[in-house]
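**Student:** For reference, Swiss-Prot lists these features for the protein:
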type    : residues : note
MUTAGEN : D24 to A : Deficient in binding to RAN-GTP and in GTP release activity
MUTAGEN : R29 to A : Increases GTP release from RAN
MUTAGEN : D33 to A : Deficient in binding to RAN-GTP and in GTP release activity
MUTAGEN : E36 to A : Deficient in binding to RAN-GTP and in GTP release activity
MUTAGEN : D44 to A : Increases GTP release from RAN
Amino acid sequence: MEPNRNCPLFGGAFSAILPTGAIDVSDLRPVPDNQEVFCHPVTDQSLIIELLELQAHVQGEAAARYHFEDVGRVQGARAVHVLSVQPLCLENLSLRGCCQDAWSLSGKQQVAKENQQVAKDVTLHQALLRLPQYQTDLLLTFNQPPCHSRSLGPENLSCPPWSLSNFEQLVTSLTLHDPNLFGPQ
């Protein structure tokens, strides 16, 4: 994938700038309709964009923690640990016109891969963009498994590992083009 290319998401209803080399996981395996999932071509890094039902019973920082813990529960994490939670400046978001609240969270989850006994600490960076007028919580997740997950020898330097700034660019560039995706309002 070309660097700094605006890529359509959810059938063109959204678009965002994805990092260089991002592979659409839906080309490799089934992905739920409410998700867009991309993986790095060399590392085990991944980016997930999810449209979730608005969790109106939690507000502010508690909403970011709620979604982080929910991801851990779904993945069968043996432990979850929040490192930091910070509000995101709405003015920096392309979605500032429809996003009423935004949070970033960094944390670690101890997760075992499918068919493996040993759990590894995976660093997760999340952005929660709350769109109450669409009854939607938009959750973006950047999974950063341990660095030694795969070989990063000289032959693989053509696509360096993604950085937190790549994730931040994804979050800030995310744009809504077709609100009909959410159904009648």
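Don't overthink the numbers, they just go from 1 along the chain as shown.
Note: Cβ is positioned from N, Cα and C throughout, glycine not excepted.
Don't look for the substitutions in this one, it keeps the originals.
Walk me through the surroundings of each of these features.
**Tutor:** Within 10 Å of the Cβ of D24 (mutagenesis position) there are 15 other Cβ atoms, across all protein chains.
The Cβ of R29 (mutagenesis position) lies under 8 Å from the Cβ of no residue that is in the same chain and 6 or more residues away along the sequence.
DSSP gives D33 (mutagenesis position) a coil state; it is part of no helix or strand.
The Cβ of E36 (mutagenesis position) has L9, F10, D24, S26, I48, I49 as same-chain neighbours under 8 Å, each 6 or more residues away in sequence.
Under the three-state DSSP scheme, D44 (mutagenesis position) falls in the coil class.
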**Student:** Select one residue from D33, D44: among these mutagenesis positions, choose the one with the most other Cβ atoms within 10 Å of its Cβ.
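**Tutor:** The residue with the most neighbouring Cβ atoms within 10 Å is D44.
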**Student:** Provide, as an integer number of angstrom, the distance between the C-alpha atoms of D44 (mutagenesis position) and D33 (mutagenesis position).
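**Tutor:** Between the alpha carbons of D44 (mutagenesis position) and D33 (mutagenesis position) there are 22 Å.
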